[in-house]
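First the structure, in the form of structure tokens, and then the observations on it.
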Amino acid sequence: MEMMQLSFASAVVYSLIFFVFLLVKQLLKPKSHKKLPPGPWTLPIIGNLHQILGALPHRIFKDLSDKYGPLMRIMMGERTTIIVSSATMAKVVLHTHGLAVANRPINSVAKVICYNNLGVTFAEYGEYLKQLRQLYMLELLSPKRVQSFSAVFEDELQTFVKSIKSEVGQPMIIYEKSVTYLYSTICRVMLGNVCNEREKLIKICKKVSFYSAAPIRIEDLFPSMKFIISRIFSTNSILKDLLKDLDDVLDIVIAERENSQYAQEEEDMLGILLKHKRSDGNNSKLKITNKDIKAIIFELLLAATLSVADVVEWAMVEILRHPKVLKQVHDEVRQAFKGQKTITGSDLGKLEYLHMCFKESTRLHPAAPLLFPREAREEFEIDGYTIPKGSWVLTNYWAVGRDPRIWPKPDEFDPERFRNSDIEFYGNHFELIPFGTGRRGCPGILFGITEALYLLAALFYHFDWKLAGGITPEEIDMTEVFGAGCILKNPLNLIPRLAEN
């Protein structure tokens with residue numbers, strides 16, 4: 001009891017110190033005479049946090065941008081934040097000024113779980129990042145490499161389908177089934193068929209994703225008081241414990257591979273990374289250590305699992321809500337794979353309509369509605385407005401995807417809008433950039449899309465689906481929850497039935 005009282009008293013004292021310090025700092029802060037982008041009125045100390053916290057920020061930002069324009073400024077605590085809300089402005093910021101916004105903001109969680117910002121997601125822009133992205137694009141996740149994973153995709157897909165068949169007629173959360181398949185698949189393409197620590201690794205990843213899901217950390221918004229805030233609000237101590245567990249498991253995985261005959265093979269990602277480590281950078285400017293390898297393995301485990309499961313669930317829910325679309329998907333998939341026991345990668349390219357559905361779903365429901373944040377490496381100007389060095393830059397892709405100037409009837413799910421269209425998601429068409437673009441765009445776009453299409457094709461080829469609880473497609477709850485991504489508040493609960501074929 002005394003310990004609880006002491007802990008509460010300490011929290012109160014820290015909070016008072018925090019408030020007084022910020023108030024004094026605000027009063028003493030020199031006024032800037034630079035012309036910043038327009039934006040809503042800000043409160044002392046907290047800025048515009050009162051408008052964001054507890055809400056769906058992509059929706060709030062869209063409403064504000066409708067009033068203040070596609071280049072808007074808000075304050076998130078001490079952080080000047082620029083909100084980009086149109087395809088045209090996204091091209092100006094992310095392409096024309098791409099080098100100026102090539103950094104990621106400092107993130108207290110990423111520093112913990114990404115080995116002090118190693119890997120492509122959170123590394124500071126520079127030679128290390130450029131060389132690492134090249135490794136991803138040319139070796140780890142090149143089109144040829146992704147195609148070579150087909151046998152693994154198809155083998156794991158058979159296990160996935162068997163799992164669902166064993167529960168035919170029973171309600172299931174399709175998101176959870178997808179996550180299990182995706183974790184197993186990415187583990188095999190990264191670590192090979194033999195990895196004794198696979199289950200431990202997946203278990204730790206699930207825990208880390210749970211504790212790192214908050215999109216905004218208070219300590220990152222008030223850097224001048226980070227030490228005090230982290231003592232009051234942070235869960236980083238839990239993440240540090242989990243990272244220690246992760247570190248131990250990955251050390252075992254790497255040691256086992258290095259001490260085996262299999263170490264000389266390169267058919268999986270770990271083999272490629274160890275080859276680069278052994279070469280000690282003789283043929284490259286990139287020198288890879290065990291710490292780099294562990295950071296890469298971990299970021300791929302998270303990125304290739306949760307975000308893909310998110311977009312698969314959204315695609316399923318939209319297809320199921322539209323019976324005519326569902327019939328076309330069934331007809332196409334069952335014709336393409338007629339008589340086959342499983343989905344084959346060589347025939348995925350035939351699924352034109354399913355591709356259209358996937359594009360339309362990511363337009364409406366991107367896994368990351370605000371993309372990954374950028375940070376200005378230098379001060380620059382756009383249309384006479386100053387973008388200060390160190391400011392955060394958020395691209396509200398959710399708003400871009402619902403812009404009526406680009407998309408007729410933008411809130412409707414209409415895959416036909418992509419028929420005979422050359423618009424793709426690879427970063428060149430700024431009206432469709434759910435995976436980012438430019439120097440910080442996702443290097444694993446092809447891998448993620450391939451995973452998602454395998455899953456969707458299998459789900460609609462092998463099974464017919466009925467909504468659990470007797471609800472109709474029109475009654476599906478489309479309420480969103482914003483965390484590490486944007487997901488359904490109530491996961492899609494479905495009852496599978498074997499397809500007649």
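Glycine is no exception: its Cβ is also placed from the backbone N, Cα and C atoms.
Keep in mind the model shows the original residues, not the substituted ones.
The Cβ of C442 (heme binding site) has 25 neighbouring Cβ atoms from other residues within 10 Å, across all protein chains displayed. Annotation comment: Swiss-Prot describes C442 as heme binding site.
In Swiss-Prot, a mutagenesis experiment is listed as V112 to I, annotated with the note Reduced activity. Annotation note: V112 (mutagenesis position) sits in a helical segment as assigned by DSSP.
Proximity of C205 (mutagenesis position) to non-local residues of its own chain (separation of 6 or more, Cβ distance below 8 Å) is seen for Y183, L246, F298, L301, L302, T305, given in sequence order. Experimental mutagenesis at this site is recorded by Swiss-Prot as C205 to V, annotated: Reduced activity.
Among the mutagenesis entries in Swiss-Prot is V208 to T, noted as: Strongly reduced activity. Taking Cβ-Cβ distances under 8 Å and a sequence gap of 6 or more within the same chain, the neighbours of V208 (mutagenesis position) are I113, L239, L242, L243, L246, L302.
For the mutagenesis result S212 to A, the note given in Swiss-Prot is Reduced activity. With a cut-off of 8 Å between CB atoms and residues at least 6 apart in sequence, the same chain places V109, I113, L239, A484 near S212 (mutagenesis position), listed in sequence order.
Look at F372 (mutagenesis position): DSSP puts it in coil. Counting only same-chain residues six or more apart in sequence, the Cβ atoms lying under 8 angstroms from the Cβ of F372 (mutagenesis position) belong to R104, T121, G436, R440. According to Swiss-Prot, the mutagenesis experiment F372 to A, V or Y carries this note: Strongly reduced activity.
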Distance [Cα-Cα, Å, rounded] between C442 (heme binding site) and V112 (mutagenesis position):
21
Under 8 Å between C-beta atoms and at least six apart in sequence, can you list the same-chain neighbours of V112 (mutagenesis position), or say none if there are none?
N236, L239, K240, L243
